[in-house]
Amino acid sequence: LGKFSQTCYNSAIQGSVLTSTCERTNGGYNTSSIDLNSVIENVDGSLKWQPSNFIETCRNTQLAGSSELAAECKTRAQQFVSTKINLDDHIANIDGTLKYE
């Protein structure tokens with residue numbers, strides 16, 4: 001599963017969207033984007049792989065290293081805490097296109 005960072009480069013996060021240049025099976029490259037909002041949830045200040053809308057309660061999203069989504073997310077107590085989730089766990093490069101698996 002996942003492991004997009006092994007074959008994708010120049011990755012960046014803007015809001016909830018991951019964009020990367022990914023290798024294709026024919027040797028070429030394709031720029032691809034995926035909205036992580038549909039697959040990641042904020043659970044009391046912690047990012048989890050669940051369909052939701054994390055961006056409504058998280059801020060300052062960025063890519064940490066080559067594959068981690070870092071953000072400040074709101075807890076039930078309404079305080080923002082730092083959290084990360086490894087996108088390589090479920091985001092894959094399928095012939096130049098970023099996909100959730």
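Using the three backbone atoms N, Cα and C, a Cβ is placed for every residue, glycine included.
As a published mutagenesis entry, Asn30 to Ala, Gln or Val appears in Swiss-Prot alongside the note: Prevents N-glycosylation upon overexpression in yeast without changing anti-HIV activity. For the mutagenesis result Pro51 to Gly, the note given in Swiss-Prot is Protein is mostly monomeric and has wild-type anti-HIV activity. Looking at Swiss-Prot, the entry for mutagenesis of Ser52 to Pro says: Protein is exclusively dimeric and has moderate anti-HIV activity.
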Candidate with sparsest Cβ neighbourhood (10 Å radius) among Asn30, Pro51, the listed mutagenesis positions: Pro51
Inter-residue Cα distance where the pair is Ser52 (mutagenesis position) and Asn30 (mutagenesis position), in Å: 27
